[in-house]
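Structure first, then comments.
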Amino acid sequence: MHLRNIVIALAATAVASPVDLQDRQLTGGDELRDGPCKPITFIFARASTEPGLLGISTGPAVCNRLKLARSGDVACQGVGPRYTADLPSNALPEGTSQAAIAEAQGLFEQAVSKCPDTQIVAGGYSQGTAVMNGAIKRLSADVQDKIKGVVLFGYTRNAQERGQIANFPKDKVKVYCAVGDLVCLGTLIVAPPHFSYLSDTGDASDFLLSQLG
């Protein structure tokens, strides 16, 4: 599929997303950079075209659930602004830009250096899953060890990475790929199931909480 056709297909389905924008909560998501250290740090990369740092769907949903379960203990940090969540970057060799990967890698390293006692959990949605894969596999073993769990919604590198993150323990990762979500099969064809992951955010949050010490 040519890049122009990829962009048109992704843009059309983004507009046609069945999730009502009025029901979504847009949060700041810059709490690692701007706030005090917390016992838990959640780092998330949003889907293509989503505004803000956490986005307006699965990112805020997981963040809010973690905060409800561990009141006062969670800092939520979205990847940006160098990660722009633009559509064309989906067609790059790693499914996102090198700038986005480097920014996410830097956030993980910042969490460890700034807050050495924090437990890190992470996630991504759509293009954001490629950001997480690219960043986490490049981290040192010491930083990777601080990451307790990762959830990936509509994993765009699922087929290429065989359902896991390269160079990272498989038991720390939970992948959510809906039936009929063709990006999980290694394509850039975005079908309606790709927008179904809000219903998985409760289970994903429970998984991350279960990974904490």
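Each Cβ is built from the backbone N, Cα and C atoms, and glycine gets one as well.
Among the features that Swiss-Prot reports, active site, nucleophile is placed at Ser126, with the record citing experimental evidence. Packing around Ser126 (active site, nucleophile) is summarised by its Cβ count: 33 other Cβ atoms lie within 10 angstroms of its Cβ, all protein chains included.
What Swiss-Prot lists as active site is Asp181, and the listing cites experimental evidence. Spatially close to Asp181 (active site) yet at least six residues away along the chain are Gly154, Ala191, Pro193, His194, Ser196, judged by Cβ distances under 8 angstroms.
The feature active site, proton donor/acceptor is assigned by Swiss-Prot to His194, with experimental evidence given as support.
Listed in Swiss-Prot is the mutagenesis experiment Glu31 to Ser, annotated as follows: Reduces the affinity for hydrophobin rolA. Secondary structure at Glu31 (mutagenesis position), taken from DSSP and collapsed to helix, strand or coil, is helix. Neighbour list (Glu31 (mutagenesis position), Cβ cut-off 8 Å, at least 6 residues apart, same chain): Lys38, Ala75, Cys76, Gln77.
According to Swiss-Prot, the experimentally introduced change Asp142 to Ser is described as follows: Reduces the affinity for hydrophobin rolA. Asp142 (mutagenesis position) falls within a helix when secondary structure is assigned with DSSP. Around the Cβ of Asp142 (mutagenesis position), 9 further Cβ atoms fall within 10 Å across all displayed protein chains.
For Asp171 (mutagenesis position), no same-chain residue lying six or more positions away in sequence has a CB closer than 8 A to its CB. Quoting Swiss-Prot on the mutagenesis of Asp171 to Ser: Reduces the affinity for hydrophobin rolA.
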Secondary-structure category, per DSSP, in which Ser126 (active site, nucleophile) falls:
coil
Near His194 (active site, proton donor/acceptor), how many other Cβ atoms are within 10 Å of its Cβ?
25
For Asp181 (active site), which of the three DSSP-derived states applies: helix, strand, or coil?
coil
Measuring Cα to Cα, how many angstrom lie between Asp142 (mutagenesis position) and Ser126 (active site, nucleophile)?
27
